[in-house]
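Student: This is the structure, below, for whatever I ask next.
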Amino acid sequence: MALSELALVRWLQESRRSRKLILFIVFLALLLDNMLLTVVVPIIPSYLYSIKHEKNATEIQTARPVHTASISDSFQSIFSYYDNSTMVTGNATRDLTLHQTATQHMVTNASAVPSDCPSEDKDLLNENVQVGLLFASKATVQLITNPFIGLLTNRIGYPIPIFAGFCIMFVSTIMFAFSSSYAFLLIARSLQGIGSSCSSVAGMGMLASVYTDDEERGNVMGIALGGLAMGVLVGPPFGSVLYEFVGKTAPFLVLAALVLLDGAIQLFVLQPSRVQPESQKGTPLTTLLKDPYILIAAGSICFANMGIAMLEPALPIWMMETMCSRKWQLGVAFLPASISYLIGTNIFGILAHKMGRWLCALLGMIIVGVSILCIPFAKNIYGLIAPNFGVGFAIGMVDSSMMPIMGYLVDLRHVSVYGSVYAIADVAFCMGYAIGPSAGGAIAKAIGFPWLMTIIGIIDILFAPLCFFLRSPPAKEEKMAILMDHNCPIKTKMYTQNNIQSYPIGEDEESESD
């Protein structure tokens, strides 16, 4: 018995020092965060539309009995002086006649259009803005929160912020499940932004500090971004199918259970009660923001993701308007983009280091732009498969190239403390998801969905040549002097915090000597 307990304790200690387990935690955190991000994409436009029209139907039904109660028991027929006709007031006939006179325009529209086609185009156009603002609220809050989380990780380490992200995301998921008004949905979406900021900034910073070799770091970040891709992949079809066949609450309750599982693993492995500050002071955020190479990498992340961010609120509404798509199709339409993003991040997480990350990002930006330009030509859901596949694959190329470059640029040109630089990367990601839905909804309402796609497609293509400057970024003078003095390639371990290999847990810490 004692031997088995000792073996269990030893296994726990080894697990807590495992870099692969840390990678799994970050993978799972990004997976669930992005599932919650995208599960609402097919649900919210249809749900808000149904809320509004159910309310209208309820008002009509409550107004109708006032007329029927006074006449139903007294008369078997009524002569109308308006059109010189006699109406029989039996149950079925009375209901039909009154329904026709009270809501004739609604019946006409319903009979002319299939049930899956919304009947009022004006409502859909207005919903572009409403849905866009709801989707953008998460990214806007995350945008504001990211710099503070980056500074916080430098002071207290990564475990506490990433665990705080789990707690906030659980509350947000429960709110989504039981919210029945636009205001509460907006609060839930905004709250998710704070949780996402904690998870993504702390998660990517943790990976950068644990995996110090540039090539190895690129590989594991490609795997971690695979978690993001899986969330984006599973979210829309998962949400749309459960929404249509079970109800709005079901997908969020399933997600809440998965989030609890993630929290239990974090609690076991990361021990988030322990404060683990960095061993050296990182480069100020303002200095990083003045670095043109970091800005180019951040711009690539921003504009590439802005394309899919504009699609999320606008594409389902455009499909409802032009294709009479059913609820489940609104989510399945994003499936090609999600699958190809997963493929892209896993392939180019490894390949980008060999072919040149700058070239990978440049080609990705061009493919994103061309694919987005092709989307408005689709006549049905099958016509969306190829362009959406291209969008997802290309964004996977950009993300899997630019995320490792952010860490590489800090190693090369600044102090190797990663919280702030990955806060900038996440800010860029969030700017795409903040500006994209809010501006995209307004543009789609004003000039139409095809012009919206044309604008963002051209922007992506025009930005692509800037990635050439990332081909061989120069090192700072003091870094170059160190490299020349030691006459060796870049070894990021010489700049990083002490005890990286045993991070984050491990009581027996060994100091590294040069």
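Cβ coordinates are placed from backbone N, Cα and C, and glycine is handled just like the others.
Straight from Swiss-Prot, here's the annotation block:
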type	residues	note
BINDING	Leu228, Val232, Asn305, Ile308, Glu312, Phe334, Tyr341, Asp399, Tyr433	serotonin binding site
MUTAGEN	Asn34 to Ala	Abolishes binding to reserpine. Reduces binding to dihydrotetrabenazine. Reduces serotonin uptake
MUTAGEN	Leu37 to Phe	Reduces sensitivity to tetrabenazine. Reduces fluorescent false neurotransmitter FFN206 uptake. Abolishes binding to dihydrotetrabenazine. Abolishes serotonin uptake. Largely reduces sensitivity to tetrabenazine and slightly reduces FFN206 uptake; when associated with V-308 and F-433
MUTAGEN	Phe135 to Ala	Abolishes binding to dihydrotetrabenazine. Reduces sensitivity to tetrabenazine. Abolishes FFN206 uptake. Abolishes binding to dihydrotetrabenazine. Abolishes serotonin uptake
MUTAGEN	Arg189 to Ala	Abolishes binding to dihydrotetrabenazine. Abolishes serotonin uptake
MUTAGEN	Asp214 to Asn	Reduces dopamine uptake
MUTAGEN	Leu225 to Ala	Reduces binding to reserpine
MUTAGEN	Leu228 to Ala	Reduces sensitivity to reserpine
MUTAGEN	Glu312 to Gln	Abolishes dopamine uptake. Abolishes serotonin uptake. Reduces binding to dihydrotetrabenazine. Abolishes serotonin uptake
MUTAGEN	Trp318 to Phe	Reduces binding to dihydrotetrabenazine. Reduces serotonin uptake
MUTAGEN	Trp318 to Ala	Abolishes binding to dihydrotetrabenazine. Abolishes dopamine uptake. Abolishes serotonin uptake
MUTAGEN	Ser338 to Phe	Abolishes serotonin uptake. Abolishes binding to reserpine
MUTAGEN	Arg357 to Gln	Abolishes serotonin uptake
MUTAGEN	Tyr418 to Ser	Binds reserpine in the absence of a proton gradient. Abolishes dopamine uptake
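Would you situate these features in the structure and describe their surroundings?
Tutor: Applying an 8 A CB threshold to same-chain residues 6+ apart, the list for Leu228 (mutagenesis position) reads Leu30, Leu31, Asp33, Asn34, Thr345, Asp399.
Taking the Cβ of Asn34 (mutagenesis position) as centre and 10 Å as the limit, one finds 24 other Cβ atoms among all the protein chains shown.
There are 22 other Cβ atoms within 10 Å of the Cβ belonging to Leu37 (mutagenesis position).
Around the Cβ of Phe135 (mutagenesis position), 28 further Cβ atoms fall within 10 Å across all displayed protein chains. DSSP assigns Phe135 (mutagenesis position) to a helical segment in the three-state reduction.
Its own atom aside, the Cβ of Arg189 (mutagenesis position) has 26 Cβ atoms within 10 angstroms in the protein chains shown.
The DSSP secondary structure for Asp214 (mutagenesis position) is helix.
Sequence-distant contacts of Leu225 (mutagenesis position), defined by Cβ-Cβ distance under 8 angstroms and a gap of at least six in the same chain, are Leu30, Thr345, Gly349, Gly396, Asp399, Ser400, Met403.
Neighbour count (other Cβ atoms within 10 Å of the Cβ, all protein chains): 26 for Glu312 (mutagenesis position). Glu312 (mutagenesis position) falls within a helix when secondary structure is assigned with DSSP.
The Cβ of Trp318 (mutagenesis position) has Ala444, Phe449 as same-chain neighbours under 8 Å, each 6 or more residues away in sequence.
According to DSSP, Trp318 (mutagenesis position) sits within a helical segment.
In sequence order, Thr38, Ala229, Val232, Leu233, Val234, Gly235, Pro236, Gly392 constitute the residues six or more apart from Ser338 (mutagenesis position) in its chain with CB-CB distances below 8 Å.
Sequence-distant neighbours of Arg357 (mutagenesis position): residues of the same chain at least 6 apart with a C-beta under 8 Å from its C-beta are Gly218, Ser401, Met402, Pro404, Ile405, Leu470.
In the three-state DSSP reading, Tyr418 (mutagenesis position) counts as coil.
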Student: Output, ordered by sequence, the same-chain residues six or more apart from Asn305 (serotonin binding site) with a CB under 8 Å from its CB, or 'none'.
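Tutor: Sequence-distant Cβ neighbours: Ile395, Asp399, Phe429, Gly432, Tyr433, Gly436.
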Student: By CA-CA distance, flag whichever of Leu37, Phe135, Tyr418 among the mutagenesis positions is nearest to Tyr341 (serotonin binding site).
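Tutor: Among Leu37, Phe135, Tyr418, Leu37.
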Student: State which of the following recorded positions has the fewest other Cβ atoms within 10 Å around its Cβ: Tyr341, Tyr418, Tyr433.
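Tutor: Per-residue Cβ counts within 10 Å for the recorded positions Tyr341, Tyr418, Tyr433 bottom out at Tyr433.
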Student: Looking at the mutagenesis positions Leu37, Arg189, Asp214, Tyr418, whose Cα is closest in space to that of Glu312 (mutagenesis position)?
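Tutor: Nearest in space to Glu312 (mutagenesis position), counting only the mutagenesis positions, is Leu37.
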Student: If you draw a 10 Å sphere on the Cβ of Asp214 (mutagenesis position), how many other Cβ atoms land inside?
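Tutor: Summing over all protein chains shown, Asp214 (mutagenesis position) has 19 other Cβ atoms within 10 Å.
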Student: With DSSP assignments reduced to helix, strand and coil, which class does Asn305 (serotonin binding site) get?
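Tutor: Asn305 (serotonin binding site) sits in a helix per DSSP.
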